[in-house]
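For the mutagenesis experiment Leu44 to Ala, the note given by Swiss-Prot reads: Loss of ADP analog binding. For Lys46, Tyr203, Asp204, Thr205, Asn283, Leu284, Arg285, Ala286, Arg287, Tyr303, Ala304, Thr305, Tyr306, Arg310, the entry in Swiss-Prot reads ADP binding site, with the evidence type a large-scale study or a structure entry. Quoted from Swiss-Prot, the note on mutagenesis experiment Tyr110 to Phe is: Loss of ADP analog binding. Record note (Swiss-Prot), mutagenesis Tyr203 to Ala: Loss of ADP analog binding. The unchanged residue is displayed. Mutagenesis annotation in Swiss-Prot: Tyr306 to Phe, described as Strongly decreased affinity for ADP analog; the structure shown retains the original residue.
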Amino acid sequence: MTEVLWPAVPNGTDAAFLAGPGSSWGNSTVASTAAVSSSFKCALTKTGFQFYYLPAVYILVFIIGFLGNSVAIWMFVFHMKPWSGISVYMFNLALADFLYVLTLPALIFYYFNKTDWIFGDAMCKLQRFIFHVNLYGSILFLTCISAHRYSGVVYPLKSLGRLKKKNAICISVLVWLIVVVAISPILFYSGTGVRKNKTITCYDTTSDEYLRSYFIYSMCTTVAMFCVPLVLILGCYGLIVRALIYKDLDNSPLRRKSIYLVIIVLTVFAVSYIPFHVMKTMNLRARLDFQTPAMCAFNDRVYATYQVTRGLASLNSCVDPILYFLAGDTFRRRLSRATRKASRRSEANLQSKSEDMTLNILPEFKQNGDTSL
């Protein structure tokens, strides 16, 4: 949550006072407008839900995301070999989600501690960096998964070479490099700040000092790493749906998995990514250009809505495991097989322990002369 240190000008300050002594009324009105636009900063009015909503969402995301992505990584590493191309992308997506959920306990404590950051400036920067790496890494890997499925559905024969695991590994490495390089400025812009009450805030965007340049950077990343992938995904899904309609794929596994993929990915974008990017941009714009007394109430609403979308943006770490289960190559079948095998192994271990206990107890009974066994 961005803790903006904005000093407020009292509402009772009149135009003549702002213009300064000795000015005519007309000049004082113009001067007062200039003074307000240049020095006035709205003081945010924060409601109680903002301090409880985000930690509640983060707790939910941590529990579900940790369990879901742990199982997914376990499956990909031990039960999904040899990997297909789409399995490579899904493994990297699960890895990005898992790294993000590991950072959530510190953020949960931050909000329960009345947004007083105690972990230092470096940890604050790392926290915000990993969030953005997960955000844009997830978007790019979902784009890769969508393009991969598009090639398999629309050009099943021509794409055989392009769908190989080796190509998917190279593309995944490239995605990680692009994301890390593109998000590295976050390590400069984010950080901690001291409030008037001496508590420490951890900026999720940046301080007012760097706000103008951060807005430009944010718009560039939004266009390059959100808007462009979204257009590509929509194009792939449009062509996939068209191919499914005109090709004879009734009740085939490829048709079913493709439909699940379209539904899940579009849901993630509609619920998590689109609202977050829209409200983040509006919040930054409000901090920069909407600082007048008449706009303060509007800014409060924008800020509150932005906090809601921040929670929604983290939900993708819970939804992605559903994608592996429904749209992955043989993931559901192999998960069922792995759980049955683990269950049988557990039953065998329990039976073995029971037999060992019986063998250990039997001599004692015989030694005591008890033959009731």
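Just so you know, glycine gets a Cβ as well, placed from its N, Cα and C.
Heads up, this one's the original sequence, none of the swaps are in it.
Mapped onto this structure are the features recorded in Swiss-Prot.
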| residue | record | DSSP (3 states) |
| --- | --- | --- |
| Leu44 | mutagenesis position | coil |
| Tyr110 | mutagenesis position | helix |
| Tyr203 | mutagenesis position | strand |
| Asn283 | ADP binding site | helix |
| Ala304 | ADP binding site | helix |
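Calculated from their C-alpha atoms, the gap between Ala304 (ADP binding site) and Tyr110 (mutagenesis position) amounts to 18 Å.
For the pair Arg285 (ADP binding site) and Tyr203 (mutagenesis position), the Cα-Cα distance reads 16 Å.
Within 10 Å of Tyr306 (mutagenesis position), counting CA to CA, the recorded positions Leu44, Asn283, Arg287 contribute Asn283.
Comparing CA positions across the binding-site residues Lys46, Asp204, Arg287, the one lying closest to Tyr110 (mutagenesis position) turns out to be Asp204. Each residue contributes its Cα atom, and for Tyr203 (mutagenesis position) and Lys46 (ADP binding site) these two points are 16 Å apart. Between the candidate binding-site residues, Lys46, Arg285, Arg287, the densest Cβ environment within 10 Å is the one around Arg287.
Note on Ala304 (ADP binding site): other Cβ atoms within 10 Å of its Cβ, all shown chains, come to 18.
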